[in-house]
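A.B. asks: OK, Swiss-Prot features for this one:
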BINDING   Lys136, Gln146, Ser147, Leu148, Asn149, Lys198, His202, Tyr257, Tyr258, Gln259, Arg260, Arg438, Glu667  substrate binding site
MUTAGEN   Asn201 to Ala  Complete loss of catalytic activity
MUTAGEN   His202 to Leu  20-fold decrease in catalytic efficiency
ACT_SITE  Tyr258  active site, proton donor
MUTAGEN   Arg260 to Ala  2000-fold decrease in catalytic efficiency
ACT_SITE  His413  active site, proton acceptor
BINDING   His415, Asp433, His464  Zn(2+) binding site
MUTAGEN   Tyr450 to Ala  Complete loss of catalytic activity
Amino acid sequence: MLSVNTIKNTLLAAVLVSVPATAQVSGNGHPNLIVTEQDVANIAASWESYDAYAEQLNADKTNLDAFMAEGVVVPMPKDAGGGYTHEQHKRNYKAIRNAGFLYQVTGDEKYLTFAKDLLLAYAKMYPSLGEHPNRKEQSPGRLFWQSLNEAVWLVYSIQGYDAIIDGLAAEEKQEIESGVFLPMAKFLSVESPETFNKIHNHGTWAVAAVGMTGYVLGNDELVEISLMGLDKTGKAGFMKQLDKLFSPDGYYTEGPYYQRYALMPFIWFAKAIETNEPERKIFEYRNNILLKAVYTTIDLSYAGYFFPINDALKDKGIDTVELVHALAIVYSITGDNTLLDIAQEQGRISLTGDGLKVAKAVGEGLTQPYNYRSILLGDGADGDQGALSIHRLGEGHNHMALVAKNTSQGMGHGHFDKLNWLLYDNGNEIVTDYGAARYLNVEAKYGGHYLAENNTWAKQTIAHNTLVVNEQSHFYGDVTTADLHHPEVLSFYSGEDYQLSSAKEANAYDGVEFVRSMLLVNVPSLEHPIVVDVLNVSADKASTFDLPLYFNGQIIDFSFKVKDNKNVMKMLGKRNGYQHLWLRNTAPVGDASERATWILDDRFYSYAFVTSTPSKKQNVLIAELGANDPNYNLRQQQVLIRRVEKAKQASFVSVLEPHGKYDGSLETTSGAYSNVKSVKHVSENGKDVVVVDLKDGSNVVVALSYNANSEQVHKVNAGEEAIEWKGFSSVVVRRK
């Protein structure tokens, strides 16, 4: 059994695995994919002994029995995602898989008959299908609007067929295989070469579908092209996807939402490979990359939900079916009892042999707390294309988590938000990211597609908590250019007193460079950690700099006086996302630090900030999302934007402090006022010092040299004193 340390240690030398040039499908009996003959025997003998497993199985059985009562319904394809025919075919493929499983475990032939009848109906219909009548613009399908859904149908349905194949007559097998499985495998592979060979989650689903079909049908050719690409050279296919789509830390370049989605084909196909060709040692490939990917997917969450960076729907979390199945497989391999903590939080069990092991271990009380770590997740196949930094302090669901997005673009699903950040605290998202503009499978909202506002708003830089120059998005909104560049990670540090991530972006705009350092600081006299943010920007030409902060909560007050637009609200701008923001208030600010305070649930948050710049034209803008949205596609959001005009240089410095407690039931409030008295910033010879003065007379001194030499001594004159430190950064708390 692989040790947990082996899996998590990203510095371990890669395990060299030789992959045979030609696949040799084993002669295993059926089922032989995700569930094996031995699994069936184990489940049948003991599933009622484990409450979690029995509850899940009985629930699935009840649901399937109700579905079966409706009869075999296989409509001709008509609707796009979210429409009736689309959803019915989705229900059908899940029913085929579940019926096959229940037939194996219970021996009740009604499940075999139902799965068989569904598959025979598809075998009769599929050969007559052309392109879907509501086909998607790219990679259209036949049964579904896009070929991606076709691949998902095959991944599920072939598992159901695997479970019933030994109970079918020869002519029934021939009809099903020649009518639907082989034609669909052909359509997804040789007839869709661009998608099949693509290093992308759509390609992963396609190769998994075709490869799993090959294992069940005993077709070496289907397995080999799935593993090595259509030309069998290894330049495409599953093995190349394992090489390219995950970083050495297990981070998927499109971000957590699509990492979650891609887990299913990766893990299920790998399980099928392990079952049929264990000599490949697929779960050890590339230094256990698939196991790391599952751990990383968990780490990319807070309070049960994934970080909504890039194209992401914010209601997706660790209870998603993809992670339920993946966790069971990884637990079976590692025996890591901290994964049981996640399994219990998921609230459901994978109905597989691996899921039985999870249920058994939970029932035996083996659960240990999962360790949500502060980690740096390198991006790109070699881990050298930027990184995602996750800093955590505290325990449980209410701990604080700071996310610094210093990653590569993330291909077509990426957003133009270099050096963006998010903050979580007290179980909530405090500094927020919009995610994607989409109502998945809600046909009334543009057929469930990504909305136009995904491009006009959600992907634009102004929709994020990062620097905007001259109201233009990063890379001027061009994804091809954006894919060529990534931030430079300058430093990552995780200590007891403070944590730090720092990165530089020099390509987002012509003639502009900006560096951002985010710190999570423990201050003994404060109840909660504080966030310190230092963003320096320099430009060749005088420019307008905007730095948004999207915050979640009800505004309490500002230290600055705002000018309200009483009679009319106007758009903040005309394009690049600005056209979707209503300008509510404006306020001129100067060189002294200012503050905004809001409340969320029972906790207050104060954002103290100061901007160092030669420009005398500084303003704070308060805006709301919703302009130019006639179809009400956009959620409400509020934003504080710090604007500097006609400047070549600016340093945006801020401190975010959680404080106090409000109890509406008891009608009590404590600590409603910020503990931060002022924020001061000094820059000298490319070094920064930030002094956070607290009301109790103490202060926090943050020093940044941007020099990685840990022995190099640095000095900055801050007022009447000289601040000295060694290395890239220093944080000192000085008591009164």
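Placement of Cβ uses the backbone N, Cα and C atoms for every residue, glycine included.
Although substitutions are noted, the structure shown does not include any of them.
Quick one: where do these features end up spatially?
C.D. replies: Under the DSSP three-state reduction, Tyr258 (substrate binding site) is assigned to helix. Shown in sequence order, Asn201, Tyr252, Asn310, Asp311, His413 are the residues of the chain, 6+ apart in sequence, with a C-beta less than 8 angstroms from the C-beta of Tyr258 (substrate binding site).
In the three-state DSSP scheme, Asn201 (mutagenesis position) falls into the helix class.
The number of other CB atoms found within 10 A of the CB of His202 (mutagenesis position), across every protein chain shown, is 20.
In sequence order, Thr297, Phe306, Lys316, Thr320, Glu322, Leu323 are the residues near Arg260 (mutagenesis position), counting only same-chain partners six or more apart with C-beta under 8 A.
The Cβ neighbour count for Asp433 (Zn(2+) binding site), using a 10 Å radius and every protein chain shown, is 23.
Under the three-state DSSP scheme, Tyr450 (mutagenesis position) falls in the strand class. All chains included, 17 other C-beta atoms sit within 10 angstroms of the C-beta of Tyr450 (mutagenesis position).
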A.B. asks: Could you tell me which of these recorded positions, Ser147, Asn149, Asn201, has the fewest other Cβ atoms within 10 Å of its Cβ?
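C.D. replies: Output over recorded positions Ser147, Asn149, Asn201: least Cβ neighbours within 10 Å is Asn149.
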A.B. asks: Identify, in sequence order, the residues in the chain of His464 (Zn(2+) binding site) that are 6 or more apart from it along the sequence and have a CB within less than 8 Å of its CB; answer 'none' if there are none.
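C.D. replies: Residues satisfying the criterion: His415, Phe416, Asp417, Asn420, Asp433, Tyr434, Pro548, Tyr550.
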A.B. asks: Among all chains shown, work out which of the recorded positions Lys136, His413, His415 has the most CB atoms within 10 A of its CB.
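C.D. replies: Compared across Lys136, His413, His415, the most Cβ atoms within 10 Å surround His415.
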A.B. asks: Work out how many Å separate His202 (mutagenesis position) and Glu667 (substrate binding site) at their Cα atoms, rounded off.
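C.D. replies: Roughly 53 Å, rounded to the nearest whole number.
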A.B. asks: Translate the DSSP assignment of Asp433 (Zn(2+) binding site) into the three-state scheme.
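C.D. replies: Going by the DSSP assignment, Asp433 (Zn(2+) binding site) belongs to neither helix nor strand, so it counts as coil.
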A.B. asks: Pop the Cα-Cα gap between Tyr450 (mutagenesis position) and Asn149 (substrate binding site) into the table, whole Å please.
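C.D. replies: Pair distance, Cα basis, whole Å: 16 Å.
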A.B. asks: Name the one residue among Lys136, Ser147, Glu667 whose Cα is closest in three-dimensional space to that of Tyr450 (mutagenesis position); these are the binding-site residues.
C.D. replies: Lys136
A.B. asks: Report the residues of the chain - excluding His415, Asp433, His464 - with C-beta within 8 Å of the mean position of the site's C-beta atoms, for the recorded Zn(2+) site, in sequence order.
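C.D. replies: In sequence order, the nearby non-listed residues are Ile309, Asn310, Lys405, Asp417, Asn420, Tyr434, Gly435, Ala458, Lys459, Ala463, Asn465, Thr466.
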A.B. asks: When DSSP is mapped onto helix/strand/coil, what comes out for His413 (active site, proton acceptor)?
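C.D. replies: SS state of His413 (active site, proton acceptor) = helix.
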